[in-house]
Each structure stands twice: as structure tokens, then as C-alpha cells.
Amino acid sequence: MVARRKGERVVRKNEVENVQQRACANRRERQRTKELNDAFTLLRKLIPSMPSDKMSKIHTLRIATDYISFLDEMQKNGCKLYGHSIFDEKRGYNLQSAFNMWRGNNGYTPIAGPSQLPPLQSAHIPPPAPSSIPPHCLMPQPWYQTCPPPKQEFHELCPISTPNPNSNPNQLTPIHWQ
């Protein structure tokens, strides 16, 4: 039996506690990083981007900032870009194309650095009143989605043919699109 000194035992106990604390801290940091990455993934899905955009975290934040400025301008101008409505009779509101055009005309580029971004006019910009923003301007619009024209009824989008009384009820009636 080897005799141990009192101090030696305390050192080993402290080492075990340190290892456990480090493991807990690492676990918390991994969880925090995962939550942050999940939030960026969601943000990347919500903001429109161009295929040439490198969607790093900082670039994602820059595009999100640009998109907020764009939506604010759309709200102030009644969903008009440079005096023209962004509503298309066939495709609805195409925020993706309008945002890309706005970004290009305002000098925002995928590689813009902090020195190239326009300065803020004021430190505090109050949010617009929720009732003053048209609902169709608030909906996030990924590149593959467009809004239907306002007040267009579902039956106009999906016409239903009237059944022929002489036809077999088990037979499908073709739909004739207008």
C-alpha cells in the first residue's frame, strides 16, 4: 500500500471537477452554436438572394438589413418600385425580382464591405405602425413563391366543370381551363 499525501488527493479531485466543468461548458457552447446556425438557416430561407450571393453569416445579415430597408421603402411607396407597381397580373407580387432590382440600383453588391454600405441617417428608426403596412407586403416571398392577385377567388384559379347528368359518376370529367 502506497501512502498518499493529503494534497495529492485534493489535486486529483480538482482535476476531475475541472474536466467535468469543461465538458459541460463544451456542451453548452455546442448547443449555442447549433441554435445560432439554425437561426441563420431560417433567415437564409426567409430573405431573397441571388444565386451569386455567398451566404456567409455576415453576408446573410447584410442582405437581411437590405431587405428590411427595401420592405420599408415598399411600405412608404405603396408597393411601388421607382413609381411602378411590383404587382404582376399573371404572377402576383414578385418581391424577389423587385428586391434584386432595388439592390442593383442602390449599389448594394454581394461583396460590399462595411465601408461601401451607406451610412445610417439616424441611430433610432421607429418601426412603422402595423396597420399602415399592407398585408401582402409583409409576407416573406422565397424565390419560388408568388402571391396570387388580390381578391382573386379560388374558383377562378381552379375552375370546376359541371357534371354531365348522362355521364357515369365513376368517370372523371375533364376540366377545361380558360
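Each residue's number is its place along the chain shown, starting with 1.
Glycine is treated like the rest: Cβ placed from N, Cα and C.
At each noted site, the model still has the original residue.
Note that the coordinates shown come from a computational prediction; the quantities given were computed from them, not determined experimentally.
Annotated domain 'bHLH' per Swiss-Prot: 20-71, in sequence order.
Within its own chain, R28 (mutagenesis position) has no residue 6 or more apart in sequence whose C-beta sits under 8 angstroms from its own. Secondary structure from DSSP puts R28 (mutagenesis position) in a helix. For the published mutagenesis R28 to L, Swiss-Prot gives the following note: No effect on vulval muscles development. Decreased brood size.
Under the heading of mutagenesis, Swiss-Prot lists R28 to G and annotates it as follows: Impaired vulval muscles development.
Under mutagenesis, Swiss-Prot gives R28 to W with this note: Impaired vulval muscles development.
E29 to K appears in Swiss-Prot as a mutagenesis experiment; the accompanying note says: Dominant negative effect on function in transcription regulation and mesodermal cells fate specification. Delayed development. Impaired vulval and non-striated enteric muscles development. Here the Cβ of E29 (mutagenesis position) has 10 other Cβ atoms within 10 Å, regardless of which shown protein chain they belong to.
For E29 to D, Swiss-Prot lists a mutagenesis experiment annotated as follows: Dominant negative effect on function in transcription regulation and mesodermal cells fate specification. Delayed development. Impaired vulval and non-striated enteric muscles development.
For the mutagenesis experiment E29 to G, the note given by Swiss-Prot reads: Dominant negative effect on function in transcription regulation and mesodermal cells fate specification. Impaired vulval and non-striated enteric muscles development.
Here Swiss-Prot describes E29 to A as a published mutagenesis experiment; the accompanying note says: Dominant negative effect on function in transcription regulation and mesodermal cells fate specification. Delayed development. Impaired vulval and non-striated enteric muscles development.
Recorded in Swiss-Prot as a mutagenesis result, E29 to Q carries the remark: Dominant negative effect on function in transcription regulation and mesodermal cells fate specification. Impaired vulval muscles development.
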